[in-house]
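Here is what Swiss-Prot records for this protein:
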- D49: active site (ACT_SITE)
- D49, I73: Mg(2+) binding site (BINDING)
- Q72: active site (ACT_SITE)
- K74 to A: Loss of nuclease activity, still binds cAAG. No longer protects against phage T2 (MUTAGEN)
- K74: active site (ACT_SITE)
- N326 to A: Slight reduction in DNase activity (MUTAGEN)
- H328 to A: No change in DNase activity (MUTAGEN)
- Q351 to A: Reduces binding of cAAG about 2.4-fold, significantly reduced protection against phage T2. Complete loss of cAAG binding; when associated with A-355 or with A-391-392-A, loss of resistance to T2 (MUTAGEN)
- R354 to A: Complete loss of cAAG binding; when associated with A-351, loss of resistance to T2 (MUTAGEN)
- F483 to A: Reduced DNase activity (MUTAGEN)
- Y493 to A: Greatly reduced DNase activity (MUTAGEN)
Amino acid sequence: MATSVLANWHGHDYQARYFWIEASRLKNPQQDFVVEVSYEADGPKAFDDVITRYNPPRRSTGPDRIQADYYQIKFHVTQAASFGFEDLIDPAFIGAETFSILERLKQAKGTEPANSAFHLVTTDRIIDEDPLGEIISNVDGSIRLDKLFDGTTDRSRKGKVRKLWRQHLKLSTDQELEQVLSGFHIQQSQPTLEAMREKVNTCFQIIGLITCETSSDFRFDGAARALRSQERYRFTREQFTALCEEENWIRSEAPESFRNVALRSFSDGPLDIMDALPEHTLSLLSLFEGRFPSPGIEWNDVIKPQVETFLTGIRQTERKVRLYLNTHSSIAMLAGKCLGHKSGVEIELVQKGRMGDSIWSENESQDEPDAVIETETVGTGSDVAVVLSITRNALPKARAYILENQPDIGRIIHVTPANGHGQRSVKNGSHAVAIAEQVSDVVMDADLPVEASLHIFSAAPNAVNFYLGQHTDFLGTCVFYEFDFQRQRDGSYLPSFKV
């Protein structure tokens, strides 16, 4: 099969999977404000791949409520593609010949309701050092109008962006350009095609529909193609339920009723809003720049109280929680401490990974061997470090940091899965629980002095971090650490919470 044909198929399948994820909200009782989802229906050109409508309008990260989300979905087979601010005036960037994405945005803003949001969703990434990357919000992908319209002249770095876009759109003033760009979101580096398959499966599992886990052909891709051939593009809540019944997708047993709760210090893009209702979501995105807190924001003084207050409220009102943890490992551990064994809350975790999302619970069956645990003496201090090498070997970097910065640490307890570290080394929720319990037992046996601290360096799925956090009430004073993957600081570890 020609590569171009295969790429075209993959592009349609990617778009279809995005549609199914959005459509699953029509059967989610916690998202009853979602009233219609359409797929390549009549809508503003270039923003009609998927359209989601709300009544009442959904909340946004700003003061306005959103009546509809319009999506342009752009997929590439490889991750080699990248783009910058100049590409937004090139019709070829969206596979068109005449109109650019910005021209289509301007047209759409003139025909659609004022409180609409328009999204460019792409697997491509923004070119390093391109000015576009400096004006995209890490919170919701919107254009940071305060950053773009910064009072500089057209000869400045941001001014060149404004001038190019303004002239391309035949606008006279920056004020007119600002009106066009308001409500425009760019979501780069979106999940892979395979990860989107797992997201569909997870969304369908939550609402009580069958999934497609093992077949090489993903049945819902074919179902989307069939809908297009039948010219069935729009679905209300009633119509989507009827489709599920027609296709025999509804499971015989009703799904358990868990309250969706989301903690977020990283973003997956526009799909984030599906995780949980705003009142059950704590977004910490505005407190971070990359992997580390923004200037003036401290882990213990600012971030920790927000997490604790939010989860205390959840613990007081909910008994069954499905927890979405798109967070730093330290926040996942703190969440486990807040929702510990004595909280009385039954927890189901949505584990995020490179291959998509999956639901993990501590009640799953597992027969994995115990983790391999080795203890190394590195000094005479009374503190102990636990290094979790679950997804990668964290020991060399952790040991180097400890020897240079933490003379009070005398022993390192190193934990690796019996089958070796890697992205798939933890099989499910019960396996994660078993690892956390084993680590807790070893630390208890280490007999730390009362005045000593336990230092935790984790390269592990957040499920392991969460379950280990549930044990920290019994482990004395604990210090969590974050690794500088992006070399924002020194490419090593830095302490985060002390609990």
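The backbone N, Cα and C atoms fix where each Cβ goes, glycine too.
Keep in mind the model shows the original residues, not the substituted ones.
Cβ-based crowding with a 10 Å cutoff singles out H328 as the top-ranked of the mutagenesis positions K74, H328.
For D49 (active site), the nearest neighbour among the recorded positions Q72, K74, H328, Y493, judged by Cα separation, is Q72. Only N326, of the recorded positions I73, K74, N326, H328, F483, Y493, have a C-alpha within 10 angstroms of the C-alpha of Q351 (mutagenesis position). K74 (mutagenesis position) is 28 Å away from H328 (mutagenesis position) when you measure Cα to Cα. Counting every protein chain shown, the Cβ of D49 (active site) has 23 other Cβ atoms within 10 Å. For the mutagenesis positions N326, F483, Y493, a Cα-Cα cutoff of 10 angstroms around Q72 (active site) retains nothing.
Between the CA atoms of I73 (Mg(2+) binding site) and N326 (mutagenesis position) there is a gap of 23 Å, rounded to the nearest whole number.
Reported as a whole number, the C-alpha separation between F483 (mutagenesis position) and Y493 (mutagenesis position) equals 4 Å. Calculated from their C-alpha atoms, the gap between K74 (mutagenesis position) and N326 (mutagenesis position) amounts to 24 Å. Cα to Cα, Y493 (mutagenesis position) and N326 (mutagenesis position) are separated by 20 Å. Using a 10 Å Cβ-Cβ cutoff, Y493 (mutagenesis position) registers 21 neighbours. Taking Cβ-Cβ distances under 8 Å and a sequence gap of 6 or more within the same chain, the neighbours of N326 (mutagenesis position) are A262, L263, R264, S265, F266, S267, D268, D272, D275, K352.
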